[in-house]
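S.K.: I'd like to ask some things about the structure below.
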Amino acid sequence: MAPTKRKGERKDPVQVPKLLIRGGVEVLEVKTGVDSITEVECFLTPEMGDPDEHLRGFSKSISISDTFESDSPNRDMLPCYSVARIPLPNLNEDLTCGNILMWEAVTLKTEVIGVTSLMNVHSNGQATHDNGAGKPVQGTSFHFFSVGGEALELQGVLFNYRTKYPDGTIFPKNATVQSQVMNTEHKAYLDKNKAYPVECWVPDPTRNENTRYFGTLTGGENVPPVLHITNTATTVLLDEFGVGPLCKGDNLYLSAVDVCGMFTNRSGSQQWRGLSRYFKVQLRKRRVKNPYPISFLLTDLINRRTPRVDGQPMYGMDAQVEEVRVFEGTEELPGDPDMMRYVDKYGQLQTKML
């Protein structure tokens, strides 16, 4: 029996806004073909502190300050963001064309590596009772990862603005009491591995248009870690307009933090415990309007060849330049030097003798 025909008028396809510009790049069509897809597999290791050669993935035992003013943590106590920049195959031999190709991140498979190692309850841990096993890793945990075509942009927020962070870390400068809630001057790019303490920086929700990030924080003293492992979950990186992160300069940026909780030693001291994260990113080619005009490329080339001089300030608030004169062409010098120059209603420069 043939299926019955639908009654009523046929509905037109749903119209959605057409995206023109994403991350400062004018977006065009997707390039198809057998060579238009590539995949990147890698993993990022944790940066918990590593106080010695035997404690990779652990922080130093945490010590507590007596007052807010005296808080000065050791660098080995501070879990930091892990970050990597992955060079991708070059797509454009000629950057002077009107349209060029860019890699676009489409999907991601990711998971934490080594979750079963947290079942170890016999290595120097504090016993739960006289004849019991050691305490498992537990407490506050934070799991975060990002994929982008540019470095992750960060916003600084502090728990205690009077904390003195150690050398070798990058932290919000000139902190005030407003830094404990929101200070828009504390901005940064995640451009260095093992340098940005997790407790100081969060992804900036007002930016990161060309990056996808995901994170979960679970707080508490005795909260157990809850981690899943599977090779069937895929995260789609496309936005509501069907466009993913565009890899500028043929570079893919990845970052991660996986703090699983605290390990309690036999003595009662505690250390952060972190694990590695696996990434598998699928990318495709997308045609875009060339964001690098020839004038920009030539200027950049000339600037790179020009030696940089760290001299006295000649621009900005402390500029020592008093006056700059610009001349164009020649003109007659009148007997009476009184002249008035103005722009007429047609936009032409006029000189009137007074």
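Start at 1 and count along the chain as shown; that gives each residue its number.
Glycine is treated like the rest: Cβ placed from N, Cα and C.
Keep in mind the model shows the original residues, not the substituted ones.
As annotated in Swiss-Prot:
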type	residues	note
VARIANT	D66 to H	In strain: Isolate MAD11-BR
VARIANT	R75 to K	In strain: Isolate YI, Isolate TKY-2A, Isolate MAD8-BR, Isolate HER1-BR, Isolate NY-1B, Isolate N1, Isolate N4, Isolate G3, Isolate C1, Isolate CY, Isolate MY, Isolate AIC-1A and Isolate Tokyo-1
VARIANT	L158 to V	In strain: Isolate YI, Isolate TKY-2A, Isolate MAD8-BR, Isolate NY-1B, Isolate N1, Isolate N4, Isolate G3, Isolate C1, Isolate CY, Isolate MY, Isolate AIC-1A and Isolate Tokyo-1
VARIANT	S267 to L	In strain: Isolate HER1-BR
VARIANT	S269 to F	In strain: Isolate MAD8-BR
VARIANT	S269 to Y	In strain: Isolate TKY-2A
VARIANT	V321 to I	In strain: Isolate C1
S.K.: Least buried of the variant positions S267, S269, going by other Cβ atoms within 10 Å?
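M.R.: Among the variant positions S267, S269, the sparsest Cβ neighbourhood within 10 Å belongs to S267.
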S.K.: For R75 (variant position), what is the tally of other C-beta atoms lying within 10 angstroms of its C-beta?
M.R.: 18
S.K.: Just checking, which of L158, V321 (variant positions) has the fewest C-beta atoms within 10 Å of its C-beta?
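M.R.: Comparing Cβ neighbour counts within 10 Å for the variant positions L158, V321 gives V321.
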S.K.: For D66 (variant position), write down the residues of its own chain that are at least 6 apart in sequence and whose Cβ falls under 8 Å from its Cβ; none is a fine answer.
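M.R.: Spatial neighbours, sequence-distant, of D66 (variant position): none.
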S.K.: C-alpha of R75 (variant position) to C-alpha of L158 (variant position): distance in Å?
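M.R.: For R75 (variant position) versus L158 (variant position), the Cα atoms are 16 Å apart.
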S.K.: Taking only the variant positions S267, S269, V321, which one has a CA atom nearest to the CA atom of L158 (variant position)?
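M.R.: If we rank S267, S269, V321 by Cα distance to L158 (variant position), first place goes to S269.
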